[in-house]
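For reference, the structure discussed in these notes is given below.
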Amino acid sequence: MNNDTSKKLGTLVSDDGPVNVYVWDMDETLILLRSLLNGTYAESFNGSKDVKRGVEIGRMWEKHILKICDDFFFYEQVEECNEPFLDSLRQYDDGKDLSRYEFKQDDFSTPTDDLNKRKLAYRHRAVAERYEKGLCPFIDSESMSGLDELYNVTDEYTDRWLSSARAFLEQCSCVEESSDGTSAIEQSSQDIHILVTSGALIPSLVKCLLFRLDTFLRHENVYSSIDVGKLQCFKWIKERFNHPKFRFCAIGDGWEECAAAQALQWPFVKIDLQPDSSHRFPGLTPKTVSYYFAAVYGNSDADSSKE
């Protein structure tokens, strides 16, 4: 662990107790998309949900995700160049000012050499900067209203799955409202949220923006396991937060994150789509997850204070 990493960890660790690191899956965990598209979400309700309506909602999300990926996040150029996280090529980035850089005219191609790796690193830096600014600089008010409406329609159709998942993240984070109505995480927050998705990196970042998760998931905490596997991503996360006070818990619906968590002896919370399950949204709470932490790491004052 280098000095910079040690300093960053020092700002996250206090004398108040352990720091919980929540390692999330995305689809069918923090959001619903795949199960809308293939109908499995609606089918789990045994006829009380309109399957076709769910598919329509999922297709609308797909359309918006791909458009924003292509229009603002270079996805047409980098689709075949997926990396596990945005900083993976930082060593090739020379820090060039990108404010007037012509991304469409730099002859970027598959990064098999240092020059194209640098060009890809430029794109990753630009993506990170755009992600941190949110959608407002790129989307007009009419389009934003349409996205808000789609979010609300989806939340209603899914019985508040989206807003309940977001509320979970908010309860585990110190969130401050700014004068312009936006939210920001206080640096003193004792919990960390990390996303490890089996989807491609750029679309996953765009999903975070569209599903209002970017307040809680910074770009450096979003990983794509599609090429390297979830176990490797989990190992990187464990290495990043290499301090006795950090406690890890994986939350997802798939076998791969379960196996990866077991390999590292982390607690794992299995998300279940079934309507009568408590391990879904709404239903899952920080209090419930605190029992999983306690089972592996023992009780703490922080656990007993969860509501």
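Note: Cβ is positioned from N, Cα and C throughout, glycine not excepted.
Looking at Swiss-Prot, you'll find the mutagenesis Asp25 to Cys, Glu or Asn noted as follows: Abolishes phosphatase activity. Taken from Swiss-Prot, the feature Mg(2+) binding site covers Asp25, Asp27, Asp253. The active site, nucleophile feature in Swiss-Prot is assigned to Asp25. For the mutagenesis experiment Asp27 to Ala or Asn, the note given by Swiss-Prot reads: Reduces phosphatase activity 30-fold. For Asp27, the entry in Swiss-Prot reads active site, proton donor, with the evidence type a curator's inference. Swiss-Prot lists Thr29 to Ala among its mutagenesis entries, and the accompanying note reads: Reduces phosphatase activity 45-fold. Annotation of the published mutagenesis Thr197 to Ala in Swiss-Prot: Reduces phosphatase activity 55-fold; the original residue is retained in the structure shown. A mutagenesis experiment is reported in Swiss-Prot for this position, Asp253 to Asn, and the note states: Reduces phosphatase activity 25-fold. One mutagenesis experiment named in Swiss-Prot is Glu257 to Gln, and its note says Reduces phosphatase activity 45-fold.
Positions of Swiss-Prot features highlighted on the structure.
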residue: Asp25; record: mutagenesis position; DSSP (3 states): coil
residue: Thr197; record: mutagenesis position; DSSP (3 states): strand
residue: Asp253; record: mutagenesis position; DSSP (3 states): coil
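Considering only the mutagenesis positions Asp27, Thr29, Thr197, Glu257 (mutagenesis position) has Thr197 as its nearest partner by CA-CA distance.
Under 8 Å, Cβ to Cβ, and six or more positions away along its own chain, Asp27 (mutagenesis position) finds Leu33, Arg34, Ser35, Thr197, Ser198, Gly199. Across the fold, the C-alpha of Asp25 (mutagenesis position) and the C-alpha of Asp253 (mutagenesis position) stand 7 Å from each other. Of the listed mutagenesis positions, namely Asp25, Asp253, Glu257, the sparsest Cβ surroundings within 10 Å are found at Asp253. Spatially close to Thr29 (mutagenesis position) yet at least six residues away along the chain are Ala165, Ile251, Gly252, Asp253, Ile271, judged by Cβ distances under 8 angstroms. The Cβ centroid of Asp25, Asp27, Asp253 marks the Mg(2+) site; residues of that chain outside this set whose Cβ lies within 8 Å of it are Met26, Glu28, Thr29, Leu30, Arg34, Thr197, Ser198, Gly252, Gly254, Glu257, Ile271, given in sequence order. Counting every protein chain shown, the number of other Cβ atoms lying within 10 Å of the Cβ of Thr197 (mutagenesis position) is 26.
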